[in-house]
Amino acid sequence: MSEQESRDNAAVDAVRQKYGFGFSWLVLMIALPPLVYYLWICVTYYQGELVFTSDAAAWRRFWSHVAPPTWHAAGLYAAWFLGQAALQVWAPGPTVQGMKLPDGSRLDYRMNGIFSFLFTLAVVFGLVTMGWLDATVLYDQLGPLLTVVNIFTFVFAGFLYFWGLNGKQWERPTGRPFYDYFMGTALNPRIGSLDLKLFCEARPGMIFWLLMNLSMAAKQYELHGTVTVPMLLVVGFQSFYLIDYFIHEEAVLTTWDIKHEKFGWMLCWGDLVWLPFTYTLQAQYLVHHTHDLPVWGIIAIVALNLAGYAIFRGANIQKHHFRRDPNRIVWGKPAKYIKTKQGSLLLTSGWWGIARHMNYFGDLMIALSWCLPAAFGSPIPYFHIVYFTILLLHREKRDDAMCLAKYGEDWLQYRKKVPWRIVPKIY
């Protein structure tokens, strides 16, 4: 390992200590599963109203809606998870190398997400068309599925914990069993060529998210004889986002989660439970709320989504092209940048000269456009934008600390050159 790589790894460790979870990991592991149930129950049984009461009997009635697991739901999810794993391993797609690991090695990854995504949609469409699968099954089984997937992730995280106990030197657990269960004990656990972390990061959670949305739309049609414009907007926006994700799937290999986080309960539960069951809250709400939107409102929401996407994808593409060719023209002019003592180049042109994370700003615009079609009858469809804002604010601070530890004075110079963090002129 080079001296520079050693410094980079030390910077990662320092940032992880400062921006990790401290003792809050236990609170998260205890509180988050009930929170997802709470949101689902409020949407499904209380018309989207947030339920707060001091009456013990009312709380018992509320929590009595928690659905027990069923063999139907368990069978559905087992078939789903194993089927997606098979596609990850055997579906056609290019093989690329990941980022350097702490020991200097690189792993191979098969990037076949877009094939798996489209193949899955084709199979599900065929099964529904032939009458072998009910289009509303995921909505009808949503409660039991939530319980099944929760149970599965807790068990799976236990498997991952024991899997990594004999890992490489730089993967050693902390010696605190419950914390290691939460954070993980292995960086890249694999079964043969199946990289469990990369697989769970996208396939069983993100594609499931889309199928759940489609099931919500089918349920709305079954109940009301129509699929409303708000439902079409939500499903359309999120489908486009997922297609874009899988087209650019290789970019996930450069993310913090893949490069630095071990694979434990936190990522496992977040990928398999949090993502599909909370990112579908807008569609869940719209199943029983069939309001219309004015034409100007539809135009404004579509414009917000497209503008957010243009900023999000445009910023990411600019940085990707700059890394490949620093002499590339950005917005009609030669790229401007700061060269660090380590030799890295910090782009200060284009979107990256407006704010340090304009891609986050675009992502937040997209997230808000997913919520607005639900109108303002309930705060629950807006849970996503609140959570996502908190997430990106934390991530920006973590990234800033990481770059300061890595680049020192050069990063301070970059801060002066580009003072705004996410939102130009505001933050």
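Just so it is clear, glycine is given a Cβ too, placed from its N, Cα and C backbone atoms.
Substituted residues are absent from this model; it holds the original ones throughout.
Small disclaimer: the values here were computed from a predicted structure and weren't measured.
In the three-state DSSP reading, Tyr241 (mutagenesis position) counts as helix. Quoted from Swiss-Prot, the note on the mutagenesis of Tyr241 to Phe is: Loss of catalytic activity; when associated with A-363.
Around Leu347 (NADP(+) binding site), taking its Cβ as the centre, 22 other Cβ atoms fall within 10 Å, counting all chains. Under the DSSP three-state reduction, Leu347 (NADP(+) binding site) is assigned to strand. Annotation comment: Swiss-Prot describes Lys319, Arg323, Leu347, Trp352, Asn359, Tyr360, Asp399, Cys403, Leu404, Ala405, Lys406, Tyr407, Tyr414 as NADP(+) binding site.
Trp352 to Ala appears in Swiss-Prot as a published mutagenesis result, with the remark: Loss of catalytic activity; when associated with A-414. In sequence order, Ala315, Gln318, Lys319, Met358, Val418 make up the list of same-chain residues 6 or more apart from Trp352 (mutagenesis position) whose Cβ falls under 8 Å from its Cβ.
According to Swiss-Prot, the mutagenesis experiment Asn359 to Ala carries this note: Loss of catalytic activity; when associated with A-360. Its own atom aside, the Cβ of Asn359 (mutagenesis position) has 22 Cβ atoms within 10 angstroms in the protein chains shown.
For the recorded site, Tyr360 (mutagenesis position), the DSSP three-state label reads helix. Under its mutagenesis entries, Swiss-Prot includes Tyr360 to Ala with the note: Loss of catalytic activity; when associated with A-359.
The Cβ of Asp363 (mutagenesis position) lies under 8 Å from the Cβ of Gly308, Phe312, Phe388, Leu392, each of which sits 6+ residues away along the same chain. For the published mutagenesis Asp363 to Ala, Swiss-Prot gives the following note: Loss of catalytic activity; when associated with F-241.
Cβ neighbours within 10 Å of Arg395 (mutagenesis position), excluding its own Cβ and spanning all shown chains: 15. Record note (Swiss-Prot), mutagenesis Arg395 to Ala: Loss of catalytic activity. The unchanged residue is displayed.
Quoted from Swiss-Prot for the published mutagenesis Lys406 to Ala: Loss of catalytic activity; when associated with A-407.
Reduced to three states, the DSSP call for Tyr407 (mutagenesis position) is helix. Listed in Swiss-Prot is the mutagenesis experiment Tyr407 to Ala, annotated as follows: Loss of catalytic activity; when associated with A-406.
Looking at Swiss-Prot, you'll find the mutagenesis Tyr414 to Ala noted as follows: Loss of catalytic activity; when associated with A-352. Long-range Cβ neighbours of Tyr414 (mutagenesis position) (same chain, at least 6 residues apart, Cβ-Cβ under 8 Å): Ile338, Leu346, Thr348, Arg356, Cys403, Tyr407.
Site extent for NADP(+): the farthest pair of Cα atoms among Lys319, Arg323, Leu347, Trp352, Asn359, Tyr360, Asp399, Cys403, Leu404, Ala405, Lys406, Tyr407, Tyr414 sits 22 Å apart.
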